[in-house]
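Features as listed in Swiss-Prot:
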MUTAGEN   Glu51 to Lys  Decreased proton-induced G-protein coupled receptor activity
MUTAGEN   Val119 to Ala  Decreased proton-induced G-protein coupled receptor activity
MUTAGEN   Pro122 to Ala  Decreased proton-induced G-protein coupled receptor activity
MUTAGEN   His159 to Phe  Can increase the optimum pH
MUTAGEN   Ser171 to Lys  Abolished activiation in response to pH changes
MUTAGEN   Tyr172 to Lys  Reveres the acidic optimal pH
Amino acid sequence: MSNFTPDACNVDSGLDSVLPPSLYALVFTLGLPANLLALWAAWLQVRKGRELGVYLLNLSLSDLLLICALPPWTDYYLRRDVWGYGPGACRLFGFVFYTNLYVGAAFLSCVSADRYLAVAHPLRFPGARPIRSAAAVSALIWMLELAANAPPLLGEAIHRDRYNHTFCYESYPLSGRGAALANVGRVLAGFLLPWGVMMLCYAGLLRALRGSASCEQRERRRVRRLALGLPCVALLCYGPYHALLLLRSLVFLVGGGSVDAGGGCALEERLFPAYHASLALATLNCLADPALYCLACPGARGEVAKVVGGVVAWAMGKERRAWGERGGNGRGCGEGEEVGMVELRGNGREFVV
């Protein structure tokens, strides 16, 4: 079933067929292999009994779920906000997409908190960081996020208007006061709370590093980059979308919570292109997370390098065989030139904090 909105705002979908599909295609193409590799590397950390690997594994899993939901949303934007897969698919892909935006933010804050406890209080909270505790925290996050994002599944998934839009999981103006209040809650609990935790952990890590004489300068820089990178990535990726979502919701509530088109539509129509662009920008977090993983687990970089080196070696070996079958010299290069096969390895040391 769908809901027809007779007094809908006349939003312009002209830019929707350009920026969001381009970003989604980029995230899908690069993010899928990167997060599969990060998922495998995080699993290796879990097998070694490292609690940080649990959070990174769940972060990669969340990113992969979001990435897998992108193809139908790409088609939605290419059609200029016309959902063509029915209300059931809209609920499914909308739920997966929006839930994993907030699951990702929650696990970024877990990584920050874990690094803070490891550096600032390694002996004071020994029971807070075993792998079973990390698994319990992860399960709690999934349950809370799934429950918090479930209510929209019970309402109307699709909203049609007289401007030939078939919106999925969104409407312009907002569908009611309850939706506006829920949006404010998402901004506060789903974005600002995790981001605040990251900032507090960053400040605490800086204090702990200044007071530590045993930590090498190189490791100080790495921990500092990780501690700053987490809140910066969250702010740059999630911040614009949540700022516009909060603005839309507050204006709607201040205006009396009416769904009638009127003064509120002027704001909705102005914000619409930036709002959809900011939502697409939020998915770039799926590309940043694997890079942050390498900062969080320097020992795993060698494992990742081995896989990449193996793939490169396999590809180059395949090219050599193909060249030989075509009558070449079997080297895969020109005459008198050989390929130097480089085996990529880690630096042989790990710094576990």
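Just so you know, the numbers here start at 1 and follow the chain as drawn.
Glycine too: its Cβ is placed from the backbone N, Cα and C atoms.
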Rounded Cα-Cα span from Ser171 (mutagenesis position) to His159 (mutagenesis position), Å: 6
Using Cα positions only, nearest of the mutagenesis positions to Val119 (mutagenesis position) (Glu51, Ser171, Tyr172): Glu51
For His159 (mutagenesis position), the number of other Cβ atoms found within 10 Å of its own Cβ: 21
Other CB atoms within 10 A, centred on Tyr172 (mutagenesis position): 25
Protein Cβ atoms within 10 Å of Glu51 (mutagenesis position), excluding its own: 23
Rounded inter-Cα distance in Å - Ser171 (mutagenesis position), Glu51 (mutagenesis position): 41
Val119 (mutagenesis position) CB neighbourhood, other CB atoms within 10 A: 22
